[in-house]
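What Swiss-Prot annotates here:
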| type | residues | note |
| --- | --- | --- |
| MUTAGEN | Tyr87 to Ala | Moderate reduction in enzyme activity |
| BINDING | His112, His114, His193 | Fe cation binding site |
| MUTAGEN | Tyr222 to Ala or Phe | Significant reduction in enzyme activity |
| MUTAGEN | Tyr223 to Ala | No significant reduction in enzyme activity |
Amino acid sequence: MPRDNMASLIQRIARQACLTFRGSGGGRGASDRDAASGPEAPMQPGFPENLSKLKSLLTQLRAEDLNIAPRKATLQPLPPNLPPVTYMHIYETDGFSLGVFLLKSGTSIPLHDHPGMHGMLKVLYGTVRISCMDKLDAGGGQRPRALPPEQQFEPPLQPREREAVRPGVLRSRAEYTEASGPCILTPHRDNLHQIDAVEGPAAFLDILAPPYDPDDGRDCHYYRVLEPVRPKEASSSACDLPREVWLLETPQADDFWCEGEPYPGPKVFP
């Protein structure tokens, strides 16, 4: 990559991502997909320092640095033939991918995971609400805690679905704008998240390290947070975080898909 002082900000971000995530290509494989509570895979020497530098660069990034004009909100409903989310590909190596997701008004990227991956998300315009979660697994080859027989949900689950329910934890739910620092995920912390556009369109830069690769155990899985049936007299503590939740893996929703669109910003060179 060019090393002159006139390099664009996105070029410097890509260069720093190369340093931060070098050697991360290849991941940890499918057998580690559910190891959300185990020790984190060892990273290259200097990883914390390089990650801090990358976070600092991302914090500076704005939509105009990528020649992206903020989309305007519309009161018209989204036509059913248009994707709710689009993606601008910027750059990718075996170690990381770099691109921009653009969400239309009132749309969401459903709850999903990032097996064995680090991620960094920096809002470029608009506001997004990010709910961060993790699966709670026993580790050591043991099965995760089973769903108590008396636990019921609304709507009710089928017997096969009950067998697939897994415990999880909702760690945080916060809103991010272009003035916010990046949202960070690791293989074992905040690895699942849902992203909602709040009061209008939004866009964010996304770094995933290493990129998704189903052949190497890094496929994207979607989840639903189950709503437990609570006694009427039970006090609600839904706002208390972190809190335990029950998760059910689901197929990708029919009303969610993502299509590509051209990236208008400065080119990133190897």
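Glycine too: its Cβ is placed from the backbone N, Cα and C atoms.
Sequence features annotated in Swiss-Prot and their locations in the structure.
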| residue | record | Cβ contacts under 8 Å, 6 or more apart |
| --- | --- | --- |
| Tyr87 | mutagenesis position | Gly99, Val100, Phe101, Leu102, Cys258, Glu259, Gly260, Glu261 |
| His112 | Fe cation binding site | Leu192, His193, Gln194, Cys220, His221, Tyr222, Tyr223 |
| His114 | Fe cation binding site | Leu185, Pro187, Asn191, Leu192, Leu208, Tyr212, Arg218, Cys220 |
Chain-mates of His112, His114, His193 with C-beta within 8 Å of site centroid, Fe cation: Leu111, Asp113, Gly119, Leu185, Asn191, Leu192, Gln194, Cys220
Packing count at Tyr222 (mutagenesis position) (other Cβ atoms within 10 Å of its Cβ): 18
Of His193, Tyr223 (the recorded positions), the residue whose Cβ has the fewest other Cβ atoms within 10 Å: Tyr223
